[in-house]
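To start, the structure under review is shown below, and the notes come after it.
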Amino acid sequence: MSSKPKPIEIIGAPFSKGQPRGGVEKGPAALRKAGLVEKLKETEYNVRDHGDLAFVDVPNDSPFQIVKNPRSVGKANEQLAAVVAETQKNGTISVVLGGDHSMAIGSISGHARVHPDLCVIWVDAHTDINTPLTTSSGNLHGQPVAFLLKELKGKFPDVPGFSWVTPCISAKDIVYIGLRDVDPGEHYIIKTLGIKYFSMTEVDKLGIGKVMEETFSYLLGRKKRPIHLSFDVDGLDPVFTPATGTPVVGGLSYREGLYITEEIYKTGLLSGLDIMEVNPTLGKTPEEVTRTVNTAVALTLSCFGTKREGNHKPETDYLKPPK
């Protein structure tokens, strides 16, 4: 790490219209209530909380074909992109608290305006790469990557609310980790475009250590560049993050999640982070909500240097009694 790391700006994105379930807009508040901001301030980073973005309802937001709430999702992402771009311009790491994963469109678009050479690590049970034509649900939280990829430009009609979006990443700039629920159309896209992925099968076969090694070699082998980590908490097994909208059994363990974030921290290249799909209203018990939120907090802290082996302040001699 450089002697003084970049500051962090926390941006709340309390948005739920990329999917049908209420409650995910309460994610940012739940993460803050669990002490995320205070705990981040205990790290080596300077932390500023931008607060939550205020999203206004778009009236008469009728579906586009089967795509639901297109104008609301498009407008909210446009707002988020502007704030993230401003944050990045100031040399700050953007930390977006979701909110549903459709907000990655704005988060990554805004980040790429300032760092067009960025790469994306997408941790998720799902690829979120359905297009408005391949989606069977019409929910935009299953489509953000399709809007971001240059190779899919022109492969689906213009969706109202998204005229501002310019695809900003190539198929070779993204790696998926944790996949285990991929639609046929999505599978066709990732195979056809040659997108690098580590489904749970690869995680089982290689182990998470090798997965991260290969991820970095693939994305950073030729040139070091900024990393955008987009982390859907459903990437982890529902044992650890039950309070989320689309849980899928057989996911990453708590330990594997922390290993991913510890390794990303060690590169010194993390430049943008999304912590998405925490839905405090979906836990079957209060304990399930707490477990999900605390896991999301732990993953975030790990991105900024909190290690399982422990931490100590470099300038302190802990064997000297305090005066």
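All positions are counted from 1 along the displayed chain.
Note that Cβ sites are derived from N, Cα and C of the backbone, with glycine treated the same way.
No noted substitution is present; original residues retained.
Here the Cβ of HIS101 (mutagenesis position) has 32 other Cβ atoms within 10 Å, regardless of which shown protein chain they belong to. Looking at Swiss-Prot, the entry for mutagenesis of HIS101 to Glu says: Reduced catalytic activity. No effect on manganese binding.
The Mn(2+) 1 binding site annotation in Swiss-Prot covers HIS101, ASP124, ASP128, ASP232, and the record cites experimental evidence as its basis. In the three-state DSSP reading, HIS101 (mutagenesis position) counts as helix.
The Mn(2+) 2 binding site feature in Swiss-Prot is assigned to ASP124, HIS126, ASP232, ASP234; the stated evidence is experimental evidence. Under 8 Å, Cβ to Cβ, and six or more positions away along its own chain, ASP234 (mutagenesis position) finds ASP124, ALA125, HIS126, THR241, THR244, GLY245, THR246, PRO247, VAL248, GLY251, GLU277.
Of all Cβ atoms in the protein chains displayed, 27 besides its own lie within 10 Å of the Cβ of ASP128 (mutagenesis position). Residues annotated as substrate binding site in Swiss-Prot: HIS126, THR127, ASP128, ILE129, ASN130, SER137, GLY138, ASN139, ASP183, THR246, GLU277.
Where Swiss-Prot documents ASP128 to Glu or Asn as a mutagenesis experiment, the accompanying text is: Reduced manganese binding and strongly reduced catalytic activity.
Under its mutagenesis annotations, Swiss-Prot gives HIS141 to Ala, Cys or Asp the following note: Strongly reduced catalytic activity. Minor effect on affinity for arginine. Taken residue by residue with DSSP, HIS141 (mutagenesis position) is part of a helix.
If you take the C-beta of HIS141 (mutagenesis position) and look for same-chain residues 6 or more apart in sequence within under 8 angstroms, you find GLY18, GLN19, ASP100, HIS101, SER102, ASP128, GLY245, GLU277. As a published mutagenesis entry, HIS141 to Asn appears in Swiss-Prot alongside the note: Reduced affinity for arginine and reduced catalytic activity.
For the mutagenesis experiment ASP232 to Ala, the note given by Swiss-Prot reads: Loss of one manganese ion and strongly reduced catalytic activity. For ASP232 (mutagenesis position), applying a Cβ distance below 8 Å and a minimum sequence separation of six or more within one chain yields HIS101, TRP122, VAL123, ASP124, ALA125, HIS126, ASP128, THR244, MET276, GLU277.
Mutagenesis annotation in Swiss-Prot: ASP232 to Cys, described as Reduced manganese binding and strongly reduced catalytic activity; the structure shown retains the original residue.
Listed in Swiss-Prot is the mutagenesis experiment ASP234 to Ala, Glu or His, annotated as follows: Reduced manganese binding and strongly reduced catalytic activity.
While the structure shown retains the original residue, Swiss-Prot records the mutagenesis experiment GLY235 to Ala with this note: 56% of wild-type activity. Other Cβ atoms within 10 Å of the Cβ of GLY235 (mutagenesis position) number 30 in total over all chains.
According to Swiss-Prot, the mutagenesis experiment GLY235 to Arg carries the following note: Loss of manganese-binding and activity. In this structure, GLY235 (mutagenesis position) is part of a helix by DSSP.
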*Cβ neighbours within the same chain of ASP183 (substrate binding site) - under 8 Å, at least six residues apart*: ASN130, THR134, SER136, GLY142
